Amino acid sequence: MSGIIDASSALRKRKHLKRGITFTVMIVGQSGSGRSTFINTLCGQQVVDTSTTILLPTDTSTEIDLQLREETVELEDDEGVKIQLNIIDTPGFGDSLDNSPSFEIISDYIRHQYDEILLEESRVRRNPRFKDGRVHCCLYLINPTGHGLKEIDVEFIRQLGSLVNIIPVISKSDSLTRDELKLNKKLIMEDIDRWNLPIYNFPFDEDEISDEDYETNMYLRTLLPFAIIGSNEVYEMGGDVGTIRGRKYPWGILDVEDSSISDFVILRNALLISHLHDLKNYTHEILYERYRTEALSGESVAAESIRPNLTKLNGSSSSSTTTRRNTNPFKQSNNINNDVLNPASDMHGQSTGENNETYMTREEQIRLEEERLKAFEERVQQELLLKRQELLQREKELREIEARLEKEAKIKQEE
């Protein structure tokens, strides 16, 4: 089926001008998930150093700050199509006992890029050099546990899926056998379906899509989550094989681009060739338009804005002791005995509690929206002030130039 991807990629290339393309992808995963190695493998060169922040069993630290690191790489394929790939790495994600700040940092970054577009669209004269920083795709790396999603995985996709195209990826899939990998994929997709998590599943319009694209998208859906293998090493194999990027084992060298054992090549082609424009269009026409409509109408920008304050998420185990009410899919209720002993009072208390929780949730939603709109208004005012200062400075420079020219003209006349 990989031939379908190649044919579809060639067809889509002919539909677009051969000019520079800018594409932004965010790589999210816990330390040890292979983010840095995957970035280097994706770009075919050393872009970032491998992470050294893997926590040891004896490490007693509970808080590690998330960092957003941006790298820009220019790629060019065999047909001369240039892609400016903006990569956002997320070292420190999921390495704390309380990971809610990490969610907020990533969410705020994505929202800020939308706000910048919204601000640019509101200007009378737009900046021709304005750079669109919107994140077109988020690759979420899942550790190969052989099980389904952990709580942190569920919460991240639940909270960020309405803002960015999330594609789930099983990293370091060579650590699993074929049967284990097949089971791992099945369990992950069952969790995604069970909790109705919003991921990018290569959507399409049945009335407009061609038969070839339909077959391609359906094939890509069967591969979710993609299973990848990365490597920072390049080996010279000799003969017709030439140079490969692979991983060395006692029994030989594994080619990470071998589609029979890894989905890496298919994922790379989907990201950078066949579905690059689809991801960009979906970001602009669906995700951004939804954000824009809700922001201007004063409604909730995303589904998570109506949730109570985030509680602590365990970044290392799905058996977390988190006490979030009605939002933890992995925690069973422990109030069964109380319900049996005193059902009437419990129902009354539950009703009152739910009403209070709904009221507080609504108040929190309104407060968050007011803060966001206030910050947006302040940013607009600041932009206007800076533009006004630039205009005044420009007028001053023009007056000085005019005065100098007049002075030079008078000197020439006197001579």
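Placed from the backbone N, Cα and C atoms, the Cβ positions cover glycine too.
Keep in mind it's a predicted model, so treat the numbers as computed, not measured.
According to Swiss-Prot:
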- 19-298: domain 'Septin-type G' (DOMAIN)
- GLY29 to Ala: Abolishes GTP-binding; no strong effect in vivo (MUTAGEN)
- 29-36, GLY92, 172-180, GLY230, ARG247: GTP binding site (BINDING)
- GLY32 to Ala: Abolishes GTP-binding; no strong effect in vivo (MUTAGEN)
- ASN40 to Glu: Temperature-sensitive; no effect at 23 degrees Celsius but loss of function at 37 degrees Celsius; abolishes interaction with itself (MUTAGEN)
- GLY230 to Glu: Temperature-sensitive; no effect at 23 degrees Celsius but loss of function at 37 degrees Celsius (MUTAGEN)
- LYS412 to Arg: Abolishes sumoylation in vitro (MUTAGEN)
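What Swiss-Prot annotates, mapped onto the structure for a quick look.
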residue: GLY29; record: mutagenesis position; Cβ contacts under 8 Å, 6 or more apart: ARG35, THR90, PHE93, GLY94, TYR140, LEU141, ILE142, ASN143, SER171
residue: ASN40; record: mutagenesis position; Cβ contacts under 8 Å, 6 or more apart: GLN46, VAL47, VAL48, GLY230, ASN232
residue: LYS172; record: GTP binding site; Cβ contacts under 8 Å, 6 or more apart: SER33, GLY34, ASN143, PRO144, ILE229, GLY230
residue: SER175; record: GTP binding site; Cβ contacts under 8 Å, 6 or more apart: PRO144
residue: ARG178; record: GTP binding site; Cβ contacts under 8 Å, 6 or more apart: none
residue: LYS412; record: mutagenesis position; Cβ contacts under 8 Å, 6 or more apart: none
(request) Drop a 10 Å sphere on every Cβ of the mutagenesis positions GLY32, GLY230 and tell me which sphere holds the fewest other Cβ atoms. (result) GLY32
(request) Please work out the number of neighbouring Cβ atoms within 10 Å of the Cβ of ARG35 (GTP binding site), leaving out its own Cβ. (result) 25
(message) Please report the three-state DSSP label of ASN40 (mutagenesis position).
(response) helix
(request) Sort GLY29 (mutagenesis position) into helix, strand or coil using the DSSP assignment. (result) coil
